[in-house]
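Below is one structure, written out as structure tokens; the observations come after it.
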Amino acid sequence: MIQVLLVTICLAVFPYQGSSIILESGNVNDYEVMYPQKVAALPKGAVQQKYEDTMQYEFKVNGEPVVLHLEKNKGLFSEDYSETHYSPDGREITTNPPVEDHCYYHGRIQNDADSTASISACNGLKGHFKLQGEMYLIEPLKFSDSEAHAVYKYENVEKEEEAPKMCGVTQTNWESDEPIKKASKLVVTAEQQRFPRRYIKLAIVVDHGIVTKHHGNLKKIRKWIYQLVNTINNIYRSLNILVALVYLEIWSKQNKITVQSASNVTLDLFGDWRESVLLKQRSHDCAQLLTTIDFDGPTIGKAYTASMCDPKRSVGIVQDYSPINLVVAVIMTHEMGHNLGIPHDGNSCTCGGFPCIMSPMISDPPSELFSNCSKAYYQTFLTDHKPQCILNAPSKTDIVSPPVCGNELLEAGEECDCGSPENCQYQCCDAASCKLHSWVKCESGECCDQCRFRTAGTECRAAESECDIPESCTGQSADCPTDRFHRNGQPCLYNHGYCYNGKCPIMFYQCYFLFGSNATVAEDDCFNNNKKGDKYFYCRKENEKYIPCAQEDVKCGRLFCDNKKYPCHYNYSEDLDFGMVDHGTKCADGKVCSNRQCVDVNEAYKSTTVFSLI
């Protein structure tokens, strides 16, 4: 039996809590200083590794003791991992660096079933962990004493006030343009959640802007990428996907394509380059470009949808937008999700009350959870598209092994795997056999509680607005009934708006969303710009032509807001809908925007009663 080294590290909290400090993540308000003290006891005859297979940390967070278990991520690299950069004179330099004894770990908090951790132990402890639903970051402090570490909540990192950042994907239907429309398609049963094992061999390309940003420090760039993939690998475990980094290319001399702010153009160019150049020099399943370019509008990432294994389209582009590694990792995970056939989440998609990773806007803090909808779409993608390239594990690795009950990976023949019996936190699962207990009715869902259906009448989805209707469990299913809402056209918000698909869209809230709390709706004269009929100001686009708004429709075109500094402020994006007045918005007394026209509310909704979102 192979003996595994167990290391215990006691973290002593420094006598004070800091109020503000500048760290790699940015300016941090409220942090704790800790000193890791490593105590190791090697079993007799054990071989010393630079980085142990497993480690355990005991420390306090907010005065409460926690135990953090870490396990080396042995699926992070393929054994034949290689990387390429370019010399100052343009020569290609390709190496196969040793990666077996690396320093990247996944982990969990003892007695917290929903906890996660992604940690680098290369030079101190650096990364993030989720504790009791809150995200914490940890990193070494750059004092003369190298043992000092800062631990702080993600929410305590100061962030610039700006419009929300979002994915640039606007068409997320299947290639046949036939979206999944039935609610039953978005119900993920316990059986469906036992996804088959899949492997994504990932190639990452780093553009020259990032090299410049890090002053040519390739070692620092590598560490940034390795931690990105460590987090991505951890997130995709919930879909039983192993993401292994097989190749890294750093454009240290110059970019190989024209990386530009037009995200659709950059995505197209990168796809062409991947097909014609990259695939010929390194086998892989999916390629992601990481860049410092500021894409047009609020876009921070874009990818082709349902494209995994396609020679050109199995790609994505990601802006290296944040100094927090977790944020960039989540963006790349999101774009890879599109490659796997997962569209953006709609209003009916849930993650147990937490934000979801496939929301079109990145949440704060960023989510590591796939929604019920995402899981159903991924399952459908596997069934309908049958992507062949992700069937096989990365070559020359020991990642593929016979099923092992207790390794927390769902493998062939297992119904569940919650770890060893002493560490299992999942009561539905018999840890000794990796089978579900015979009394289990459900494993997950809004109406599933401790493996049994919730009592009929238990509210499972609260009303989001006065236009929405709360839903309750039936007592016969783990899933919350399909979302329902009040009839479209019903007055709301004291007659400032009319209900539309469960919401009360008004311009004031749309301005708040785009430009922050100081913004309000602009004066009427600003909306007259929509009569111009150019690429910025219009009502509709037909046959590549911008159709100007008629006078009565000007408040159904581009949205104008007054943010004090600019009285006719607007937002432009490649997305035809972004920055436009939302459908269903009140444009005059008794009228709403419908198909970019200001029409009578009764005429707009004459055939509707109660709708359900899908």
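From the backbone N, Cα and C atoms, a Cβ is placed for every residue, glycine too.
Don't look for the substitutions in this one, it keeps the originals.
Fair warning: this is a prediction, and the values are worked out from it, not measured in the lab.
In Swiss-Prot, a published natural variant is listed as Met34 to Val, annotated In Okinawa habu. Every protein chain shown contributes to the tally, and the Cβ of Met34 (variant position) ends up with 23 other Cβ atoms within 10 Å.
Annotation source Swiss-Prot lists domain 'Peptidase M12B' at 198-394, citing sequence analysis.
Swiss-Prot gives this note for the natural variant Arg313 to Cys: In Okinawa habu. Of all Cβ atoms in the protein chains displayed, 20 besides its own lie within 10 Å of the Cβ of Arg313 (variant position).
Swiss-Prot lists His334, His338, His344 with the feature Zn(2+) binding site. Within 10 Å of the C-beta atom of His334 (Zn(2+) binding site) sit 28 other C-beta atoms, taking all shown protein chains into account. His334 (Zn(2+) binding site) carries a helical DSSP state (H, G or I).
In sequence order, Cys167, Val169, Gln288, Gly301, Lys302, Ala303, Gly316, Ile317, Val318 make up the list of same-chain residues 6 or more apart from Glu335 (active site) whose Cβ falls under 8 Å from its Cβ. Residues or ranges marked as active site in Swiss-Prot (evidence: sequence analysis): Glu335.
According to Swiss-Prot, the feature Ca(2+) binding site maps to Val404, Asn407, Leu409, Glu411, Glu414, Asp417, an assignment based on similarity to another entry. DSSP gives Glu414 (Ca(2+) binding site) a coil state; it is part of no helix or strand.
DSSP gives His344 (Zn(2+) binding site) a coil state; it is part of no helix or strand. On the 0 to 100 pLDDT scale, the domain 'Peptidase M12B' (198-394) averages 93 in the predicted structure. Each of the binding-site residues His338, Val404, Asn407, Glu414, Asp417 was scored by how many other Cβ atoms lie within 10 Å of its Cβ, and the smallest score goes to Val404. DSSP gives Asn407 (Ca(2+) binding site) a coil state; it is part of no helix or strand. All protein chains included, His344 (Zn(2+) binding site) registers 21 other Cβ atoms within 10 Å of its own Cβ.
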